[in-house]
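Record features (Swiss-Prot):
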- HIS53, HIS55, GLN59, HIS94, HIS96: Mn(2+) binding site (BINDING)
- 42-104: domain 'Cupin type-2' (DOMAIN)
- ILE3 to Leu: Increases catalytic activity and enantioselectivity in vitro; when associated with A-20 (MUTAGEN)
- PHE19 to Val: Increases active towards (S)-2-chloromandelonitrile in vitro (MUTAGEN)
- PHE29 to Leu: Increases enzymatic activity and enantioselectivity in vitro; when associated with R-36 and A-42 (MUTAGEN)
- LEU36 to Gln: Increases catalytic activity and enantioselectivity in vitro; when associated with M-25 (MUTAGEN)
- GLN59 to Ala: Loss of mandelonitrile cyanolysis and cyanohydrin synthesis activity in vitro. Decreased metal binding in vitro (MUTAGEN)
- HIS96 to Ala: Decreased mandelonitrile cyanolysis activity but complete loss of mandelonitrile synthesis activity and enantioselectivity in vitro. Does not affect metal binding in vitro (MUTAGEN)
- HIS106 to Ala or Leu: Results in soluble proteins but inactive in vitro (MUTAGEN)
- HIS106 to Asp: Partial loss of mandelonitrile synthesis activity in vitro (MUTAGEN)
- ILE109 to Leu: Increases catalytic activity and enantioselectivity in vitro; when associated with V-117 (MUTAGEN)
- TRP120 to Arg: Increases activity towards both enantiomers for 2-chloromandelonitrile in vitro (MUTAGEN)
Amino acid sequence: MEIKRVGSQASGKGPADWFTGTVRIDPLFQAPDPALVAGASVTFEPGARTAWHTHPLGQTLIVTAGCGWAQREGGAVEEIHPGDVVWFSPGEKHWHGAAPTTAMTHLAIQERLDGKAVDWMEHVTDEQYRR
């Protein structure tokens, strides 16, 4: 058994290459080999969001606070709230973040394939975000 204590892993700022706006990433766990799963708590300030991206084995989001938006390529922007669970299929291009006037926090859980859990793409434009 291994216990990760709260605060044992430093918070980090979401890199500008992958995020628009102010985003804080609090790593929660990365299971040791041979397990592939990792998780983090991610907080988006109002209007902050990820760039478009995919996950080779999919991603689960569990909204814990605030109000957010999520969109898959070709789909509508969906509003998400605490308690909502969002699943993105492997390879599904998507983004997620806070609503324009409200912060949002979610748990993000994904698995690694050949050591990689995410493929980052272009930023979500303001026009795409405001749809």
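Quick reminder: no glycine exception, Cβ is built from N, Cα and C everywhere.
Just so you know, the substitutions we noted aren't modelled in this structure.
Structural mapping of features recorded in Swiss-Prot.
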residue	record	DSSP class
ILE3	mutagenesis position	coil
PHE29	mutagenesis position	strand
LEU36	mutagenesis position	coil
HIS53	Mn(2+) binding site	strand
GLN59	mutagenesis position	strand
HIS94	Mn(2+) binding site	strand
HIS106	mutagenesis position	strand
TRP120	mutagenesis position	strand
Candidate mutagenesis positions PHE19, PHE29, LEU36, HIS106, ILE109, pick with smallest Cα gap to HIS55 (Mn(2+) binding site): ILE109
PHE19 (mutagenesis position) - helix vs strand vs coil (DSSP): strand
HIS96 (mutagenesis position) versus HIS53 (Mn(2+) binding site) - Cα distance in angstrom: 10
Number of other Cβ atoms within 10 Å of the Cβ of TRP120 (mutagenesis position) across all protein chains: 14
CB within-chain contacts under 8 A for GLN59 (mutagenesis position), separation at least 6: TRP87, PHE88, ALA108, ILE109, GLN110, VAL118
Cα-nearest neighbour of TRP120 (mutagenesis position) within the listed recorded positions, ILE3, PHE29, HIS94, HIS96, HIS106: HIS94
Rounded inter-Cα distance in Å - LEU36 (mutagenesis position), ILE3 (mutagenesis position): 17
Densest Cβ neighbourhood among HIS53, HIS55, HIS94, HIS106 (recorded positions), 10 Å radius: HIS106
Densest Cβ neighbourhood among PHE19, PHE29 (mutagenesis positions), 10 Å radius: PHE19
Cα proximity to PHE29 (mutagenesis position), best match among recorded positions ILE3, PHE19, HIS94, HIS96, HIS106: ILE3
Least surrounded among the mutagenesis positions, given as ILE3, LEU36, HIS96, ILE109, when other CB atoms within 10 Å are counted: ILE3
Spatial separation of PHE19 (mutagenesis position) from HIS94 (Mn(2+) binding site) - C-alpha basis, Å: 13
Euclidean distance between Cα atoms of HIS96 (mutagenesis position) and HIS106 (mutagenesis position), Å: 10
